[in-house]
Amino acid sequence: MTALSARMLTRSRSLGPGAGPRGCREEPGPLRRREAAAEARKSHSPVKRPRKAQRLRVAYEGSDSEKGEGAEPLKVPVWEPQDWQQQLVNIRAMRNKKDAPVDHLGTEHCYDSSAPPKVRRYQVLLSLMLSSQTKDQVTAGAMQRLRARGLTVDSILQTDDATLGKLIYPVGFWRSKVKYIKQTSAILQQHYGGDIPASVAELVALPGVGPKMAHLAMAVAWGTVSGIAVDTHVHRIANRLRWTKKATKSPEETRAALEEWLPRELWHEINGLLVGFGQQTCLPVHPRCHACLNQALCPAAQGL
């Protein structure tokens, strides 16, 4: 055997089976075998797909050609009470006579309609300040006594506290209200020229004026619907009818909950409607469920 043949034979043996003139595959070594096994395991492991981002559907006003850029998204309520529309129809039917105290003695009926606009607005605000924790009949009586003396910012500031107290008694918390009325009247004279503020934020900054009063003042005095005026009647009835997504503990919580779903065109009506309903039918104690058209629709009817 020649030296060349010997070298070829030795090289062929070192390459192993499959070597030769066409032999270009080597038997995989230990490292290659481990890599191949790892690749095989990867190929059989579950593939993790990237999560798809959730898409929110938004409705737009206008025609199809107007959808997209520049279109304003519609606000669609995510929750509303069950049967609320039928309940509202029934309450309107029960209130169609408009013979509750609020219908004749409420804020809309306490001011002098012949007085100048500025004076009318002041009288509206004053009647609201007196109405807190007070029946409509008592508030109306106090307003009549005040108007008989000429109810203006100047006349109130010229009236001593003792006399003012006698005029507004027996409204609830009359002593505190004497102080608040005097303080608020002084602010109106100094900063608003005897008129009342035209915004909720400025109204609630006045002594003795809360959110319910502010929203009613905006509606009655300025003709602007700024929010739902929620008193104890509206608060109680909204919770009994489950008109709030969860039970609320205060009128302000109730206002925020109602404004989330109740159509804005109903915001002003709902106060007088529910106040009268609460005065006549849905009473705080011993409500007259047997006479209520919503007895079968009211979640609280069975437990009262």
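Here the Cβ of each residue, glycine as well, is placed from N, Cα and C on the backbone.
For Lys212, the entry in Swiss-Prot reads active site, nucleophile. The [4Fe-4S] cluster binding site annotation in Swiss-Prot covers Cys282, Cys289, Cys292, Cys298. The feature domain 'HhH' is assigned by Swiss-Prot to 191-215, with sequence analysis given as support. Quoted from Swiss-Prot, the note on the mutagenesis of Arg34 to Asp is: Sorted to the cytoplasm. For the published mutagenesis Arg34 to Ala, Swiss-Prot gives the following note: Sorted to both nuclei and mitochondria. The note that Swiss-Prot attaches to the published mutagenesis Arg49 to Ala or Asp is: Sorted to both nuclei and mitochondria. For Lys212 to Arg, Swiss-Prot lists a mutagenesis experiment annotated as follows: 85-fold reduction in activity. Uncouples the glycosylase activity from the lyase activity. Shows glycosylase activity without any detectable AP-lyase activity during the first 10 minutes of the reaction. Swiss-Prot documents Lys212 to Gln as a published mutagenesis change and attaches the note Inactivates enzyme.
Cβ neighbour count within 10 Å across all protein chains ranks Cys282 highest among the binding-site residues Cys282, Cys289, Cys292, Cys298. In the structure as shown, the Cβ atom of Lys212 (mutagenesis position) sits within 10 Å of 24 other Cβ atoms. Looking at Cys298 ([4Fe-4S] cluster binding site) and Lys212 (mutagenesis position), their Cα atoms lie 25 Å from each other. Following the DSSP three-state reduction, the secondary structure of Cys282 ([4Fe-4S] cluster binding site) is coil. Helix, strand and coil content of the domain 'HhH' (191-215), in residues and according to DSSP, is 11 helix, 0 strand, 14 coil. Confidence across the domain 'HhH' (191-215), taken as the mean pLDDT and rounded to a whole number, stands at 99. Secondary structure at Cys289 ([4Fe-4S] cluster binding site), taken from DSSP and collapsed to helix, strand or coil, is helix. Across the structure, Cys282 ([4Fe-4S] cluster binding site) and Lys212 (mutagenesis position) are spaced 20 Å apart at their Cα atoms.
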